[in-house]
Structures are given as structure tokens and as C-alpha cells.
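Undergrad: The structure that follows is given in the form of C-alpha cells.
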Amino acid sequence: MSGGSSCSQTPSRAIPATRRVVLGDGVQLPPGDYSTTPGGTLFSTTPGGTRIIYDRKFLMECRNSPVTKTPPRDLPTIPGVTSPSSDEPPMEASQSHLRNSPEDKRAGGEESQFEMDI
């Protein structure tokens, strides 16, 4: 059995230099998924431990990109979440809410979970 092992080498590349970004006090920071260094650099960490370092100019360009203003395809319609909610609730929902008051439930034989005699 001749098991010739073929080993291929990948070309080496230089590690990209990190740039520090100083954020002004008036700039809102991104969500809590990101971390900052004392110098103001934004970074996140992948589950494998790789650090992804973001530069402020790139983030600001992404923020104003037309892609960020375009919703994803096949997004379900969820009022108030993926589409604006209507100003007035439907009449049936508001009337059913009034009919299902706590007093009606107790009268129907359903008691509260915690009952206490003082």
C-alpha cells in the first residue's frame, strides 16, 4: 500500500494592521454585541474567538447604504414589527377585551391562582 501524502502549501499573507478609531462623545455606539477598546476601536468576537475589527468610516458608510433601507426578501408581515401598526385597534378586539374582564372569569368558576385569607 503506497499511501503517498500530498501536502499543499498555501501562500502566506501579511496580517492586516489594525487601526484605532476615536469616537466623539456625541456619537451613538452600536448595540451591545460590539465591544470597544479604551482607544475607541469597535470590535466583535466570533464563536471561534476571531476578532473582527470595524472602522468608524466603514460603519458610517454601511449605515447610509441603500441596502440598509431595503427589507429582506420573503419577510413575513407582522404588524408593528415588520410593517407599521395601524393607529386604531380593530373594534372586535377591543370589545372582546372588555368582555373578558377578570370579574367575568371568576364568575365562570375560575379562581385566582393564589388565594389568601388575612
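Cβ atoms here come from the backbone N, Cα and C positions, even for glycine.
Thr37 to Ala appears in Swiss-Prot as a published mutagenesis result, with the remark: Abolishes phosphorylation by MTOR and increased ubiquitination by the BCR(KLHL25) complex; when associated with A-46; A-65 and A-70. In Swiss-Prot, a mutagenesis experiment is listed as Thr46 to Ala, annotated with the note Abolishes phosphorylation by MTOR and increased ubiquitination by the BCR(KLHL25) complex; when associated with A-37; A-65 and A-70. What Swiss-Prot says about the mutagenesis result for Lys57 to Arg is this: Impaired ubiquitination by the BCR(KLHL25) complex. In Swiss-Prot, a published mutagenesis experiment is listed as Ser65 to Ala, annotated Abolishes phosphorylation by MTOR and increased ubiquitination by the BCR(KLHL25) complex; when associated with A-37; A-46 and A-70. Under the heading of mutagenesis, Swiss-Prot lists Lys69 to Arg and annotates it as follows: Does not affect ubiquitination by the BCR(KLHL25) complex. What Swiss-Prot notes for the published mutagenesis of Thr70 to Ala is this: Abolishes phosphorylation by MTOR and increased ubiquitination by the BCR(KLHL25) complex; when associated with A-37; A-46 and A-65. Looking at Swiss-Prot, you'll find the mutagenesis Lys105 to Arg noted as follows: Does not affect ubiquitination by the BCR(KLHL25) complex. According to Swiss-Prot, the experimentally introduced change Gln113 to Ala is described as follows: Reduced interaction with RPTOR.
Show me how these features fit into the shown structure, please.
TA: In the three-state DSSP scheme, Thr46 (mutagenesis position) falls into the coil class.
There are 10 other CB atoms within 10 A of the CB of Lys57 (mutagenesis position), with all protein chains counted.
Reduced to three states, the DSSP call for Ser65 (mutagenesis position) is coil. Ser65 (mutagenesis position): 10 other CB atoms within 10 A of its CB, across all protein chains.
All chains included, 7 other C-beta atoms sit within 10 angstroms of the C-beta of Lys69 (mutagenesis position).
The secondary structure of Thr70 (mutagenesis position), as reduced to three states from DSSP, is coil rather than helix or strand. Residue density at Thr70 (mutagenesis position): 8 other Cβ atoms are found within 10 A of its Cβ, drawing on all protein chains shown.
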Undergrad: How big is the Cα-to-Cα gap, in Å, between Thr70 (mutagenesis position) and Lys57 (mutagenesis position)?
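TA: On Cα coordinates alone, these residues lie 21 Å apart.
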Undergrad: Sort out the sequence-distant neighbours of Thr46 (mutagenesis position) for me: same chain, 6+ apart, CB within less than 8 Å of its CB, listed by position.
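TA: Non-local contacts for Thr46 (mutagenesis position): Ile52.
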